[in-house]
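Pasting the feature list from Swiss-Prot:
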- ASP600, ASP602, ASN604, ASP608: Ca(2+) 1 binding site (BINDING)
- ASP851, ASN853, ASP855, VAL857, ASP859: Ca(2+) 2 binding site (BINDING)
- ASP600 to Ala: Abolishes integrin binding and calcium binding in the first site (MUTAGEN)
- ASP600 to Lys: Preserves integrin binding (MUTAGEN)
- ASP859 to Ala: Loss of calcium-binding. Significantly reduced twitching motility. Dramatically reduced level of surface T4P. Regains ability to produce normal levels of T4P and is capable of trafficking to the T4P fraction; when associated with pilT deletion mutant (MUTAGEN)
- ASP859 to Lys: Loss of calcium-binding. Significantly reduced twitching motility. Insensitive to the effects of calcium chelator EGTA and produces an abundance of non-functional surface T4P. Capable of trafficking to the T4P fraction (MUTAGEN)
Amino acid sequence: MKSALHQIGKTSLAAALSGAVLLSAQTTHAAALSVSQQPLMLIQGVAPNMLVTLDDSGSMAYAYAPDSLVNSRNNVYFASNSYNPMYFDPNTQYKLPKKVTLSNGQIQVQDYSKPSFTAAWRNGFTQEGRVNLSRDYRPTVQYQGGSGAGTESSIDWYGAPAFYYQYSGGRGCSLTTSSCYTRVEISGAAQQQNFANWYSFYRTRALATQTAANLAFYSLPENARISWQLLNSSSCLIGSGSSNCYNNYLRDFTGQHRVNFFNWLENLSVGGGTPLRQAMTRAGEFLKKTGVNGPYAYRPGTQTSPEYSCRGSYHILMTDGLWNNDSASVGNADSTSRSLPDGKSYSSQTPYRDAASNTLADQAFHYWATDARPDIDDNIKPYIPYPDQANPSAEYWNPRNDPATWQHMVTYTLGLGLTTSLTSPKWEGSTYSGGYDEIAAGRLSWPNASNNHSNNVYDLWHAAVNSRGEFFSADSPDQLVAAFQDILNRISGKDLPASRPAISSSLQEDDTGDKLTRFAYQTSFASDKNWAGDLTRYSLTTQDKATVQTKLWSAQSILDAMPNGGAGRKIMMAGSGTSGLKEFTWGSLSADQQRQLNRDPDRNDVADTKGQDRVAFLRGDRSKENSDNFRTRNSILGDIINSSPATVGKAQYLTYLAQPIEPSGNYSTFAEAQKTRAPRVYVGANDGMLHGFDTDGNETFAFIPSAVFEKLHKLTARGYQGGAHQFYVDGSPVVADAFFGGAWHTVLIGSLRAGGKGLFALDVTDPANIKLLWEIGVDQEPDLGYSFPKPTVARLHNGKWAVVTGNGYSSLNDKAALLIIDLETGAITRKLEVTGRTGVPNGLSSPRLADNNSDGVADYAYAGDLQGNLWRFDLIAGKVNQDDPFSRANDGPAVASSFRVSFGGQPLYSAVDSAGAAQAITAAPSLVRHPTRKGYIVIFGTGKYFENADARADTSRAQTLYGIWDQQTKGEAAGSTPRLTRGNLQQQTLDLQADSTFASTARTIRIASQNPVNWLNNDGSTKQSGWYLDFMVNGTLKGEMLIEDMIAIGQVVLLQTITPNDDPCADGASNWTYGLDPYTGGRTSFTVFDLARQGVVDSKSDYSYNKQNVAVSGTEQKGLGGLTLSTNEQGNPEVCSSGECLTVNPGPNTRGRQNWRPIEGKN
C-alpha cells in the first residue's frame, strides 16, 4: 500500500456534539424526574470544582495508537483493531453524539444525523467532506482539521469498499504476521451504519476524545462546577473566561455554561507540543484564586460569600503523549521533607518519591500537599476507602486514601495510546495493580522523567498516585469513553462520605412459654466498604428499664464464610415449570440474558466473553476479584438501604377474625399447620437479590427479579464505587396470607424502589418450596414507574385477593394511577388513573386501604401523588344497599368494573403550602375514625426524598402534616369533591424546641400547640374539615418532611420525619419522632413517650411549659427508615427507630386494635 496526502476542502472541527449513552433521540423534558441511584443521606450539598485539561497537540490528529504504529501504516494489520486499537472494532457499538443547545432557558438535546455509509463525513461534527464508504474508503493515518482546508493522510490512492482485517491467531501467528489476517468487507445495514459512525466520530484520537468526553460529561449533574483548558492555546486557560475558549469561567454546569462546554469540545482543533506541566501549574494556581470568579465563591461570577470550606477540587488531565517544551518550578517535591497543613510530617518515602525534579509527579504532590486557601477552614472530607485502624500512619500514607482536610487538588490522569510503553513498572489495567506493588515495596523506582523523554509516560501514573487520584490508560475509543466515565464516578465516589449503620430495622416477636422473647433484625450498609451490607439479629431485653440489644449473628459474616465460592447457594430467577423458577446459572440463562451479562461495565458495556465469570461472581465466587474485570468486595452481601426485613413464621392473621373472610377456606387448619413452619426473614439488597435467611442466619433462598437483570453486570465493575452505585431490590417485602386456588397461601410481594420498574409475587407458604407467582414490568403495564410505593394485599369485593399499589414515579407518561393486580395471576384487574397538571411529572404513592365495616374486605383506598393531591378510590359496587352498603352478598367478578376514582374524579384534598405551591405526597396516609363516628380523618404528610436535588434541605418552604375529614364513607355516591382549602382547617404549630433531661436521660424535644378543632356548627353543619401542622418551629424552616408511613394506635398518631442537613458541608439527616392527637393534629392531653426510659409512661416524661407540665409532642431520634410498632417485656406498646425503642401510651380507655391482622411482627 502507498500513503497519500490530499486536500479534502474547507473543514473545521466545529459541531455540536453532546450526549449520554442512555438518552433517547427525543428532546429532554426540563421537568423530568431525576431518581437518585445513591442514598441521599450520604450526599453533601456542596458540589466539587472540576478542572478539565485536554490535549490539543499535533499527535491528536493520528488515527492510530501508539505512535510507533506509524511505521506499519502500509501493512494490512494497520487496518485491524487487534493491532491498531483506534481502528474499527466490529464488536463495539459506536454511539452517536448528541447536540446540546439552549432554547427558552431549557437545555435541548437531539441526536446528530446519522452519517450515511455512501456519504460519510470525514468530520462528523462539521458535517463536511463526504466519502462513499461503499467504494472510496481509504484507511486514515492522520486527519488535520482547521479553519481552512483540512488535510488527511491515508493509505492507498485507490478507494475500495470499507473493510477491516480480522486476526485469526493460531499456531505460528503474531500480530505482525500479515498472513494471519483476513480481509472483511463491511456488509449489512447495521454494520455499515456502525462503521459510518466510527468513521465520522471516532477514527482519530481527537474525534474519539471529543465524542468520549461528551458522552461521559453529559450525565454530570447541573450543580457541578466546571472550567476547562487546552494544553497549547494561550487564550484557553483554566478559569480565564476567554471568548476564544467559550467563556470558560468556573461556573455551575447548567444553562449556557453547559452549552459552552460542549461547544468547546466540539470545536477542538489540534496542533503543537505537549506542555503538560504548564497546564498542571495553571490548574493548581487557579485554586488559590480569591474573589467572585474564584473556585470557592458561593456563586461564581455573582456572589463570593459564603466560601464553603468543604468543597473538593479535581483536575482531569488527558493526553496522548509525553510532556515536552515547558517547565515547572516546584523542585523535587515528592522527595523533600515537609510539614503538611494538618500538622503531619512528610519524609521522602515510597510510593511517592523519585530522583527527578520538576516533574508532573512533583507538581501533583505539591498541589496536594499545599493548602490552596489557608485563609479558610480545613473542612474537606477525608476519603478513606482502605482503613487501617491498627496502623493509622499506614492508613494516612496509603495513596488509595485521601486524608487531606485542607483545600487541595486531586489529579486524575488519562493517557491515550500509551499502554504498550508501560513495561517497568508494568501496567496491568489499574493504578494500584501491576508493577505498583514493586514501587510501593521499594523494589522498583519510578523512572526519572525529563523533557520529551520516553519515561514521561510513567510520570502520568506517578502524578496520579502523588495526588491521591488515579491513572487511566486507554488505547481504543471505547476504552476512552469508559475511562472518562470512570473518572467522573471516582470523583462522585470521593464526594460520597462513609455511611452510618442501621438504616432500617424490623422487629420480630416470638412467644416462648409465658415469657415474651423479642428479636430485632437490623439492616446496615457501608459505602466506604465497597457497598457492603448486613442483616444482623439481636435479642432485645430490658435492663435498668432500658432496652438492651445483644447481637446473635451477622448474615454478612455467615455468607462470607460460605465454602465453594457460592456454588451451593439457592439463587433463583424466573423460569418455567411448576415453581416458575430456575437456578441462576450460566447454563440456565437465555441467549439474551447471556448477552446482557457478556458486557463489560468498565468499558461502556462493550461486548466480551466474561458473562460466565460474572455469574460466578454474583453467586459469591471471589476468585477473580481485584482483576482487570472484577472489583474487590468487602462482602458478598450487598448494601441494604431502604428494604426493611419481613419475618415469616406462624400464620399472619388472628384465626377467629380471619376465618369469616373465606368461610370455605378453613383458616384455622391453615394456621395450625403453620405453627411448625420453619421461620424465615426476607430482605432486599442492592446486590440484585431478595434474600431469605433462617433464624440462624443461613441464607436459604435468593431471588433475582427480571426487572434488574439488565444491569446485573454493573455490580462486577472495577469502577462500582461511590457515584457508580445502583439500586436493585431496594423495596421492603410485604408478606400476607391470602386465599386463592381453593387454599390459603402465604405470599410475599416484592418491589424495587429506585432499583427498577417492576413488582413480583412469591408463594412462600413452604420455605423449602418457594414458587414464583408472577412478575410485572413495563412490558405488562406501561404506566408502571419506579416501584417506590409499598403494596398492600387485600380481599376485594370482586371476590378475589389483590395487590393494591400506586404506579410509582417516572413512568412512561408520568401519570398517576392506582393499580389493582390479581394476586394469583398478576393480571391487572383495574387501573384507576387520576388527573393532574399537564407537563408536571406525577405518580401515585403508597395507598392505605379502609375496611369500613371490619369484615376483612377493603372498601376504599386512599393515596397521594407527587402533585400534592390526596385521592380516594371506591372499591365497591356502583350501586349499594344503603342499609348495608358493604355487604358481601353481591360480591363477584363484575364488581371490579365499578371500582372508581371517588368524587367524580377529583381529589379529596390538594396540598399546597402557604404560598400556594404544591406539596408532594410520597408516604401512605393513616386513617382514624372521626370522633363523631361519621367517616374518617385521613392523616397524611408531605415531602419528597428520592431525587438528587432532595438531598439538600429546602428551607424556602414548609412541608405539612394534614388531617382531612372524609365524611362520605357509607357507600353513598360521592359524586363531588368537598373542594377544601387551608381555610377550612384548624392550624396547629410547633411552639418550642428545647434540650431537657428526663430522669438522667438527655433529649431534645418539641412541644406542639393544642388548638381545638370545631368540627360542627350548632345546626350540625360542618364548620371545620380538619387540621394542619407545618413542620417548622416558631416559624423557622429547616426542610423537615414526612416520607415514611405513620402508625395510628389508640388516641395517638405516631410518625417520623426527616430533615436533610441544612449545613452544605455535612451529610446525613436528622429525624424527629412525634406522638400527636389524631383528632386535632396538636399536643395530646396525656403523656405519650417514656422519655425517662423506665419501661412505663408517666409524668416523669412530661415537660414544664408555660408553668404547667405538658406532654412532649416530639423527640429527636437517630436512625432512618421509619417506625416499627412492637411491645416491650411488660406488654406495653413501644415504637422503635433503628436502635432505640420508646414505650408509648396510646391514651386512656384505648380499645384493642380493631383489625383482623395481628400486631405487626407477630408470628
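Cβ coordinates are placed from backbone N, Cα and C, and glycine is handled just like the others.
So, quick note: what you're seeing has the original residues, none of the substitutions.
Help me picture where these features are in the structure shown.
Around ASP602 (Ca(2+) 1 binding site), a 10 Å sphere centred on its CB holds 24 further CB atoms from the protein chains shown.
A C-beta separation below 8 Å, combined with a sequence spacing of at least six in one chain, links ASP859 (mutagenesis position) to HIS797, ALA850, ASP851, ASN852, ASN853, ASP874, LEU875, ILE876, PHE886, THR969, GLY971.
Taking the Cβ of ASP600 (mutagenesis position) as centre and 10 Å as the limit, one finds 22 other Cβ atoms among all the protein chains shown.
Under the three-state DSSP scheme, ASP600 (mutagenesis position) falls in the strand class.
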Among all the protein chains here, how many other CB atoms are within 10 A of the CB of ASN853 (Ca(2+) 2 binding site)?
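Cβ-Cβ neighbours of ASN853 (Ca(2+) 2 binding site) within 10 Å number 14.
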Tell me which of the binding-site residues ASN604, ASP608, ASP851, ASP855 sits in the most Cβ-dense spot, judged by other Cβ atoms within 10 Å.
ASN604
Using the alpha carbons only, what distance in Å do you get between ASP600 (mutagenesis position) and VAL857 (Ca(2+) 2 binding site) once rounded?
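With the alpha carbons as reference points, the distance is 50 Å.
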Measuring Cα to Cα, how many Å separate ASP602 (Ca(2+) 1 binding site) from VAL857 (Ca(2+) 2 binding site)?
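Taking the Cα atoms only, ASP602 (Ca(2+) 1 binding site) lies 51 Å from VAL857 (Ca(2+) 2 binding site).
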Tell me the Cα distance separating ASN604 (Ca(2+) 1 binding site) from ASP855 (Ca(2+) 2 binding site), rounded to the nearest angstrom.
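Distance between the two Cα atoms comes out at 56 Å.
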